[in-house]
Amino acid sequence: MELQPQFNEFLANIRPTDTQKEDWKSGARTLRERLKNFEPLKEIVVSTFLQGSIRRSTAIRPLGDKRPDVDIVVVTNLDHTRMSPTDAMDLFIPFLEKYYPGKWETQGRSFGITLSYVELDLVITAIPESGAEKSHLEQLYKSESVLTVNSLEEQTDWRLNKSWTPNTGWLSESNSAQVEDAPASEWKAHPLVLPDREKNEWGRTHPLAQIRWTAEKNRLCNGHYINLVRAVKWWRQQNSEDLPKYPKGYPLEHLIGNALDNGTTSMAQGLVQLMDTFLSRWAAIYNQKSKPWLSDHGVAEHDVMARLTAEDFCSFYEGIASAAEIARNALASEEPQESAQLWRQLFGSKFPLPGPQGGDRNGGFTTPSKPAEPQKTGRFA
């Protein structure tokens with residue numbers, strides 16, 4: 001069964017909490033204001049914006065005392081052809097020492113900042129273009145479309161367009177609804193560059209393109225795409241002992257988007273469809289004990305699976321095969337309790353059981369006195 005009410009409750013149980021959302025917004029706003037007012041960097045910083053799973057609404061609730069991870073991009077006007085990656089990043093050390101003493105560390109392509117309530121990942125980038133083209137891009141990066149700290153789920157009308165403004169109520173609804181994504185010619189061919197200390201080179205990155213692709217895919221899937229990503233991430237976390245460490249994060253998200261058809265009608269249907277498509281699409285690759293090459297939505301020459309080993313991909317493929325069998329049975333079941341128990345084999349106790357009026361089994365079924373633990377059968381049981 002589709003059990004959409006139970007899926008809705010499950011999703012509410014695994015989304016970041018309202019407090020966590022406010023924490024990362026506060027952290028992002030505070031950092032933005034501090035950068036804006038830090039005199040040595042005033043002429044360098046163009047804007048800062050949220051990226052990553054937080055911005056794309058594909059993050060799941062951290063377990064235990066783990067803090068949310070928040071990616072913040074700093075867009076600068078630095079000339080990457082005249083400055084080394086190390087020198088570019090070193091410009092920000094006085095800022096970090098002033099506002100985050102003892103709380104920051106240098107990473108390969110970013111700075112990590114550990115606060116009591118959130119983990120910030122500060123990514124320094126530069127606009128590689130020059131002249132009028134650079135000016136147009138700076139306008140985009142200074143626009144509400146980029147600066148918003150709301151996630152895609154919170155701002156469903158969002159478009160990548162410097163003319164977009166947040167929909168704050170019924171008065172602005174008609175105006176925001178008329179704004180569509182800007183033509184690809186205005187943004188797609190213009191990724192940012194970011195410094196890599198370890199390789200001592202500048203590489204291309206296009207977080208806005210990833211955000212825009214996610215927003216469009218979610219609309220085409222009736223709002224189910226970002227929730228399906230969350231569900232698969234939760235399944236992976238619940239079954240981590242039976243799965244390889246990778247893929248996770250964005251590569252996992254990309255694999256889901258690659259397999260999910262447009263027009264998704266429900267969570268249950270979407271899960272079965274994307275797993276079945278994943279298995280059929282990569283069967284030959286799996287049989288060859290290899291892994292796929294998947295182009296990044298923002299920088300076409302980047303393989304999203306570059307750091308994933310063939311061994312891990314094949315192990316993950318086997319995990320999806322086992323999970324798909326359970327998901328098919330859960331969707332096919334016509335008994336609410338049985339269906340829910342099967343979904344719980346994948347997602348654990350965060351997936352609720354239907355209430356007493358949720359449907360009865362034939363043969364004397366009685367409502368359990370407490371939530372049942374999943375039966376341990378098969379790879380993920």
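For all residues, glycine too, the Cβ spot is worked out from N, Cα and C.
Copied over from Swiss-Prot, here are the features:
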| type | residues | note |
| --- | --- | --- |
| MUTAGEN | Q51 to A, S or T | Significantly decreased incorporation of GTP but not ATP, makes 3'3'3'-cAAA |
| MUTAGEN | D69 to A | Retains a very small amount of enzymatic activity, may bind GTP better than wild-type |
| MUTAGEN | D69 to K | Nearly complete loss of enzymatic activity |
| BINDING | D69, D71, D121 | Mg(2+) A binding site |
| ACT_SITE | D69 | active site |
| ACT_SITE | D71 | active site |
| MUTAGEN | D196 to A | Slight decrease in synthesis of 3'3'3'-cAAG |
| BINDING | D196 | Mg(2+) C binding site |
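The recorded positions shown are Q51, D121, D196; of these, the one with its CA atom nearest the CA of D69 (mutagenesis position) is D121.
Annotation for D121 (Mg(2+) A binding site): same-chain Cβ neighbours under 8 Å, separated by at least 6 residues, are G52, D69, V70, D71, I72, Q107, S110, F111, G112, I113. Cα of Q51 (mutagenesis position) to Cα of D196 (mutagenesis position): a span of 18 Å. Ranking the recorded positions D69, D71 by the number of CB atoms within 10 A of their own CB puts D71 at the top. Cβ contacts within 10 Å of Q51 (mutagenesis position), excluding its own Cβ and spanning all protein chains shown: 19.
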